[in-house]
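Before any comments, here is the structure.
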Amino acid sequence: MASTNTNLQKAIDLASKAAQEDKAGNYEEALQLYQHAVQYFLHVVKYEAQGDKAKQSIRAKCTEYLDRAEKLKEYLKKKEKKPQKPVKEEQSGPVDEKGNDSDGEAESDDPEKKKLQNQLQGAIVIERPNVKWSDVAGLEGAKEALKEAVILPIKFPHLFTGKRTPWRGILLFGPPGTGKSYLAKAVATEANNSTFFSISSSDLVSKWLGESEKLVKNLFQLARENKPSIIFIDEIDSLCGSRSENESEAARRIKTEFLVQMQGVGVDNDGILVLGATNIPWVLDSAIRRRFEKRIYIPLPEAHARAAMFRLHLGSTQNSLTEADFQELGRKTDGYSGADISIIVRDALMQPVRKVQSATHFKKVRGPSRADPNCIVNDLLTPCSPGDPGAIEMTWMDVPGDKLLEPVVSMWDMLRSLSSTKPTVNEQDLLKLKKFTEDFGQEG
């Protein structure tokens, strides 16, 4: 109960201090204090407040403080922008009570724009995924095209002047699990000076009529404000399929807005790259397809890339596999995607755990101590067959937690997992993708 009073008192103190700063005209300090106060109030409502009446009263106060914070934020934004936007004397019209030019740009729909842009803020990838180009096995053509479109224009802007302009739209297509989204993660990591928007259909589709296309428009406006920007749309076919008589009016309007924003009259998309990914490119609308200037096929990995994937997925886990074993695994997995190989390795990594679970005998071995890896001890226990010299009859339940030395991953574990994992891509889909590549794409 004491902590409730402490947090509530802290929130009340912050709110009264914010009101004082607000009255004194120190709007920046007031804004920060209002925001902190609201955070404390919300914490109290969520975890500490007792009774509906108390919660209702705190929520009402929160709404009041949030409204004031929004007004202050808007005022401070306008104050920053005003010197940058000179108005010709003959054009300066009457000013309304809010301080807006009545015949200038209408600011009445600003709150709506702000609300839509706030919805899209969650799509901005702030924490960069830690995926480097070297983590992507194979796909050299796709990597080069992405470096050409994203990294080079940021590092050497002087190269892209006059008629030489970077690519504005790149479509990655191919079977599921081949690394299209993984490549996008690598782009997000490597393009560290760019704003990266990761968009799915749920970010742009709204139940309210007319709001979806406004979200699309605001997405591109947000990208222009924060350029250089990359807009990554995963499973773009769900938003931009072929237009037909049977589709809904809302879907048609989203598509039209996409077409206008990607390459419309009076639209400046300098410094913006739209990156799309799909498994079924043949369902894309032809006009959307044309907006993606580069269409790169991400095929199933070849034998050498598959061998590299086994190596990458095993990482630093102790194993007894040789280079020849990796090459053999690469040859044996023809028709498997990168995601399939990841599942094989994950299953193989569980095989030593299963050996521990099913073992009836353990033996003492030398190995690094759990407490200090630099110290070698002689009393670790590892699973063994009943006929092994020094075999002790016991189950894993009898082994002390810090004394277990699990078996290393072996080629036998890999082959066992491979035999129980089937490829997820069928021949029919591959033929369709190859046909699409021949007609419209290029090999990655």
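Cβ from N, Cα, C; glycine included.
Original residues fill every noted site, and no substitution is shown.
Pulled from Swiss-Prot:
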BINDING   G174, P175, P176, G177, T178, G179, K180, S181  ATP binding site
DOMAIN    4-82  domain 'MIT'
MUTAGEN   K180 to Q  Defective in ATP-binding. Causes membrane association. Induces vacuolation of endosomal compartments and impairs cholesterol sorting
MUTAGEN   E235 to Q  Defective in ATP-hydrolysis. Causes membrane-association. Induces vacuolation of endosomal compartments and impairs cholesterol and protein sorting. Increased perinuclear localization
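For the pair G179 (ATP binding site) and E235 (mutagenesis position), the Cα-Cα distance reads 13 Å. For the binding-site residues P175, P176, G177, G179, the greatest number of Cβ atoms within 10 Å around a candidate Cβ is found at G179. For K180 (mutagenesis position), applying a Cβ distance below 8 Å and a minimum sequence separation of six or more within one chain yields L172, F173, G174, D234, A277, T278, I298.
Counting every protein chain shown, the Cβ of T178 (ATP binding site) has 27 other Cβ atoms within 10 Å. Long-range C-beta contacts of S181 (ATP binding site), restricted to its own chain and to partners at least six residues apart, with a cutoff below 8 Å, comprise D234, A277. Residue counts for the domain 'MIT' (4-82) by DSSP state, with H, G and I taken as helix and E and B as strand, are 74 helix, 0 strand, 5 coil. Other than the site residues G174, P175, P176, G177, T178, G179, K180, S181, same-chain residues with C-beta atoms no more than 8 angstroms from the centre of those residues' C-beta atoms, the ATP site, are Y182, A277, N279, I298, S337, G338, A339.
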